[in-house]
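Report on the following structure.
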Amino acid sequence: MDSELKGQQLSDAEWCVKKINGEGNCLLLFLPMSSPTTIVMIVLVSLERLVPYVFKLSQTQLSQQCQSQGFTDSISLNLIKLKLMDILQAPQEINQIGLVDSNLVFSFDVSADITVSINSVPSHVTKDMFYMILQSLCMLLLKLVNLSTQYHYVQRDILNEKQKCLDFLLISLRDLDGGSKVISQWAPENSKNYESLQQCTDDDIIKKLLHKGKFQHQEFLADSLKTLLSLRNKFQDVSRFEESGELNKKERVRFPAVNHFYNDDFELQADPTNEARPNSRGKIKPKTDFKPKSRESSTSSQLRLENFSESEATPEKTKSSSSLVEEYPQKKRKFGKVRIKN
């Protein structure tokens, strides 16, 4: 087994799908290496033959290729190497990649105006490396199948809940005057809308899949792999985000609940700013601009008290009004009756 390549590196690495001239759609893997002779190892597996190829790039080769393209100073060389290490984590940023005289050549942007082309040479694939790469691919495909299946289960549950809501709304709409006419106008029989209103089963999905065409074609396989790999990356990003959120919960600023400062009638009980800054009240000088407003508030409060006393002094009016309400009760409109059919 090549001591430079380890199984853990393959399992943790980021696979991507690229179209390579002469090989068609391929799975690619870029690995940073800590070997004194190799800084980058590239694994290429054709989807047609499932035969792995390995390409290597040394520090000396990288320096010579950069110098031949005009990057001679050490600052530029270090910048290109750092950018190359970033590309290994996000191989989708590679502009072009292809086979040229058995070498794997790829290019990437160092800046908006500068592009660097790198030429990696083929390396012998030992028997142990061959099986290690294929084993890693099998584990990757199993994980993608499991992720796709779990995603399908969650999506099916969501669609079932939405179908129940749609059925309830249809029943409620048919129960209203003119509701059936609205449905028939929007979704007449044998129309696309009418078909969308019907419940969909697994058999219906399989029939649509069969009528879709040659879904087992190589292009469809490559597109499916791209979709699943993208879904896996999103899942990992969300998982890392939630884990970091759980770790940072203790460091977040917690605001007090509304009921801490307000009672059930939403009347202010305590000023939170004054509690936080007990000595700030003496530093604030009152402004004369707000005096008329305080008089207005006192006058309005006095009027409210007078109105309240008048309402207490006229109980007969309230009694007569309540009797009128009892004599002429309001009619309630029945709406949205649901029919249950056995």
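Cβ atoms here come from the backbone N, Cα and C positions, even for glycine.
Those substitutions? Not in this structure, it's all original residues.
Taken straight from Swiss-Prot:
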VARIANT   VAL17 to Ile  In strain: DBVPG1135, DBVPG1373, DBVPG1378, DBVPG1788, DBVPG1794, DBVPG1853, DBVPG3051, DBVPG6044, DBVPG6763, DBVPG6765, SK1, Y55 and YPS128
VARIANT   ASN21 to Ile  In strain: DBVPG1135, DBVPG1373, DBVPG1378, DBVPG1788, DBVPG1794, DBVPG1853, DBVPG3051, DBVPG6763, DBVPG6765 and SK1
VARIANT   GLN65 to Glu  In strain: YPS128
VARIANT   VAL105 to Ala  In strain: YPS128
VARIANT   GLU161 to Gln  In strain: DBVPG1135, DBVPG1373, DBVPG1378, DBVPG1788, DBVPG1794, DBVPG1853, DBVPG3051, DBVPG6763, DBVPG6765 and SK1
VARIANT   ASP204 to Gly  In strain: DBVPG6044 and Y55
VARIANT   LEU231 to Phe  In strain: DBVPG1135, DBVPG1373, DBVPG1378, DBVPG1788, DBVPG1794, DBVPG1853, DBVPG3051, DBVPG6763, DBVPG6765 and SK1
Out of the variant positions ASN21, GLU161, ASP204, LEU231, give me the one sitting nearest to GLN65 (variant position) by CA distance. ASN21
Using Cα positions only, nearest of the variant positions to VAL105 (variant position) (VAL17, ASN21, GLU161): ASN21
Quick one: what's DSSP say for VAL105 (variant position), helix, strand or coil? strand
Once the DSSP letters are reduced so that anything not helix or strand counts as coil, what is GLU161 (variant position)? helix
C-beta crowding around GLU161 (variant position), within 10 angstroms: 10
DSSP three-state assignment for GLN65 (variant position): helix
In the chain carrying VAL17 (variant position), residues 6 or more apart in sequence that have Cβ under 8 angstroms from it: ASN25, CYS26, LEU27, LEU28, ALA222, LEU225, LYS226, LEU229
Out of ASN21, ASP204, LEU231, the variant positions in the record, which is closest to GLU161 (variant position) when you go by Cα distance? ASP204
Secondary structure of VAL17 (variant position) (DSSP, helix/strand/coil): strand
Give the helix, strand or coil assignment DSSP yields for LEU231 (variant position). helix
Spatial neighbours of ASN21 (variant position) that are distant in sequence (at least 6 apart) but have CB under 8 A: GLY98, LEU99
For the C-alpha pair, I'd like the distance in angstrom between LEU231 (variant position) and ASP204 (variant position), rounded off. 25
Counting only residues 6+ apart in the same chain, whose Cβ is under 8 Å from the Cβ of ASP204 (variant position)? none
Three states by DSSP: which one describes ASP204 (variant position)? helix
